[in-house]
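Worksheet: the structure to be examined is printed underneath.
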Amino acid sequence: MGKKGKVGKSRRDKFYHLAKETGYRSRSAFKLIQLNRRFQFLQKARALLDLCAAPGGWLQVAAKFMPVSSLIVGVDLVPIKPLPNVVTLQQDITTERCRQALRKELKTWKVDVVLNDGAPNVGASWVHDAYSQAHLTLMALRLACDFLARGGSFITKVFRSRDYQPLLWIFQQLFRRVQATKPQASRHESAEIFVVCQGFLAPDKVDSKFFDPKFAFKEVEVQAKTVTELVTKKKPKAEGYAEGDLTLYHRTSVTDFLRAANPVDFLSKASEIMVDDEELAQHPATTEDIRVCCQDIRVLGRKELRSLLNWRTKLRRYVAKKLKEQAKALDISLSSGEEDEGDEEDSTAGTTKQPSKEEEEEEEEEQLNQTLAEMKAQEVAELKRKKKKLLREQRKQRERVELKMDLPGVSIADEGETGMFSLSTIRGHQLLEEVTQGDMSAADTFLSDLPRDDIYVSDVEDDGDDTSLDSDLDPEELAGVRGHQGLRDQKRMRLTEVQDDKEEEEEENPLLVPLEEKAVLQEEQANLWFSKGSFAGIEDDADEALEISQAQLLFENRRKGRQQQQKQQLPQTPPSCLKTEIMSPLYQDEAPKGTEASSGTEAATGLEGEEKDGISDSDSSTSSEEEESWEPLRGKKRSRGPKSDDDGFEIVPIEDPAKHRILDPEGLALGAVIASSKKAKRDLIDNSFNRYTFNEDEGELPEWFVQEEKQHRIRQLPVGKKEVEHYRKRWREINARPIKKVAEAKARKKRRMLKRLEQTRKKAEAVVNTVDISEREKVAQLRSLYKKAGLGKEKRHVTYVVAKKGVGRKVRRPAGVRGHFKVVDSRMKKDQRAQQRKEQKKKHKRK
């Protein structure tokens, strides 16, 4: 049985995600955006009526693209969530009550645009759903005819069905232009199309049958025509030959061909062209191919006919040039004074001037035709150029839409530290004089939208946070950061100096006036500083004093308890042994650190002072012998257990407090076995005595021997792999958790990013609402805002590969490494760290 796919997720295309990102309530908003981009009906509209408007995506688009003071009304069966500057009604568009509510809301107004994106509840048969949608469209058209102004537009959704053509015919009776289109945002598998009707005729009276679905969608039966009706009764007029033309073969001369007004018509009637003029026959243009073509014109093709027309043009130019030369020669002969010859030449010139004038007229006509042809060619080239430009703009627009650059609501980030139109960029009177024009109301609006409660203490703290963030996120440099915690205190001490410098800079600007007094501003800055997360764990002074007193009391109780314990052990240990124990460097080295070590030392010294009087000088030899017996014990570990000297006294060292030991997964598994069963614990202890155990110190055996023994002489633990893997998995989960400093650093980074994003959003809204600049400038400014706020493209992930010796400069891609990688070595790392240290020193010197 086949598995049914998820229908809902497949419908979440790019327009669905774009609607989520840009804040539109439905993906159908992009359909209206694309329709308006093509037909431009929202920019000029002052009143709009949206039928079946829920959930309000088309109302959002209309409010964005229409003028600010426009009237927008939305109607639907279900309630619509309120929108700014939009009136919503919950009515049924097929009832008279809805018409009355609209009249009450619009009063005497006529709307310029009526939108209809309604569709009935589908689920029945396709024929029934299509008819219901066509009926709903007809009702929407009825409301549009009641409230639409002359020349208005009606945009509606229609399903492709058998009722589509009747609807289209009704639209054409009421509007000048009716166009059907399918925007890109409409799904290809959907049967919906959008009809844009422009130029409402506003007739004085509309026939009510137009809005009656029984009449509008009535099927017209076309009567079938009979065979006799299909046969034409009128006899066509007989077409014969021209009057007086008794032959089909027409022979003409080349002179007639040159004098013909329409050479194409001449060639269609001629059968042969005779080259009877010897001078024209000897012309270079009269080739052998031309002679052959002139013999039988009826069999020529397009190429040969074009060659004959070109041949005619060349001969006409040759004849015109020859006639001009003859005319000039006649003028010269007339000016020579030979009257007799002049009379004769006049007669000849009279006969030749007439053809020369005719040739000039023909030449002028030819030049005129050539000029017209050139003008047509220029017009065609201009149209092609405009078409290419339009196609290029459309392609760029599609690319911008695909890249989410030309969508409403998409804002990028900051252009500067103080905003786009802030007065802090003007320093001095010289720059003030340059600002001669500007929209001061827009600037005041922008400044009023800026947050006044956000106070920045200093940029030094932000730099310090960035440094600590980098160190927190880099585990290798955690130790270095802990050693340089004093730098933060120094930066905080310099905070007041930096703020004083900033106040001096602000006082230099004559255009900026502080809104609050200096004392109030300093108090707010101090409160903001101590409200940071780093001071959240600090309590009041009273709680701190109480905590310190409790710690001191606990310390005194522990010291007294240790002194009493030493006094109880004192009778079991001779004074000489106690003295030796106190003076021995072995126990001084092995004493625990911290408060316990100090308390133990103080207790021992106190006991030594009390027993000092009871020790006589006669015991000096005994003490010297005891010191000699203690010499072999110096430098050895206390873990070897208690030792006995020659006199038989047992020396009991001070026991170390139990050290906290972190168990590995095998140790945790063994601990679980020990804690769960006494028998398993007993067996485990018995099995610990085996031939694999040895008690030699690490220094007594060679290192290679110890390594080999660890590898080959290991007894298997009495725990299963599943238990060990369980604790190993728990360790991995614990290690995967970030430490507290890393978590705090990430939280600080996220908080700063959100704050930066909020500031960027406000500045971007101010840029979008500015009327004085073009859309292209707005996009450029928004892009720069994104770039400066660091909200643009993410940084490319680079994989670092450690270079090996002897490989050379060219390194192939290692196995398992994808994307961009960089080859590094230890020398490069040291050089980079040295460079960073130098830069840090330079920064400290500047401060």
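Backbone N, Cα and C define each Cβ position, glycine as well.
Heads up, this one's the original sequence, none of the swaps are in it.
These figures come from a predicted structure and were not determined experimentally.
DSSP assigns Lys157 (mutagenesis position) to a strand. Annotation comment: Swiss-Prot describes Lys157 as active site, proton acceptor, evidence class experimental evidence.
Residues or ranges marked as S-adenosyl-L-methionine binding site in Swiss-Prot: Gly56, Trp58, Asp76, Asp92, Asp117. In this structure, Asp117 (mutagenesis position) belongs to neither helix nor strand by DSSP; it is coil. Within 10 Å of the C-beta of Asp117 (mutagenesis position) there are 22 other C-beta atoms, taking all protein chains into account.
In Swiss-Prot, a mutagenesis experiment is listed as Lys31 to Ala, annotated with the note Abolishes RNA 2'-O-methyltransferase activity; when associated with A-117 and A-157. Under the three-state DSSP scheme, Lys31 (mutagenesis position) falls in the helix class.
Quoted from Swiss-Prot, the note attached to the mutagenesis of Asp117 to Ala states: Abolishes RNA 2'-O-methyltransferase activity; when associated with A-31 and A-157.
When other Cβ atoms within 10 Å of the Cβ of Lys157 (mutagenesis position) are tallied across all protein chains shown, the result is 22. Under its mutagenesis entries, Swiss-Prot includes Lys157 to Ala with the note: Abolishes RNA 2'-O-methyltransferase activity; when associated with A-31 and A-117.
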Nearest by CA distance to Asp76 (S-adenosyl-L-methionine binding site): which of the mutagenesis positions is it, out of Lys31, Asp117, Lys157?
Asp117
If you measure from the Cα of Asp92 (S-adenosyl-L-methionine binding site), which of the mutagenesis positions Lys31, Asp117, Lys157 is the nearest?
Asp117
Would you count the other CB atoms within 10 A of the CB of Asp92 (S-adenosyl-L-methionine binding site), including those on all shown protein chains?
12
Specify the count of other C-beta atoms within 10 Å of the C-beta of Gly56 (S-adenosyl-L-methionine binding site).
23
How many whole Å apart are the CA atoms of Trp58 (S-adenosyl-L-methionine binding site) and Lys157 (mutagenesis position)?
13
Let me make sure I understand the span of the S-adenosyl-L-methionine site: among Gly56, Trp58, Asp76, Asp92, Asp117, what is the greatest distance between any two Cα atoms, in Å?
18
Measure from the CA atom of Lys31 (mutagenesis position) to the CA atom of Asp117 (mutagenesis position) and give the result in Å, rounded to a whole number.
10
Return the count of C-beta atoms lying within 10 angstroms of the C-beta of Trp58 (S-adenosyl-L-methionine binding site), excluding that atom itself.
28
Three-state secondary structure of Trp58 (S-adenosyl-L-methionine binding site) from DSSP?
helix
Which whole-number value in Å describes the distance between the Cα atoms of Lys157 (mutagenesis position) and Lys31 (mutagenesis position)?
11
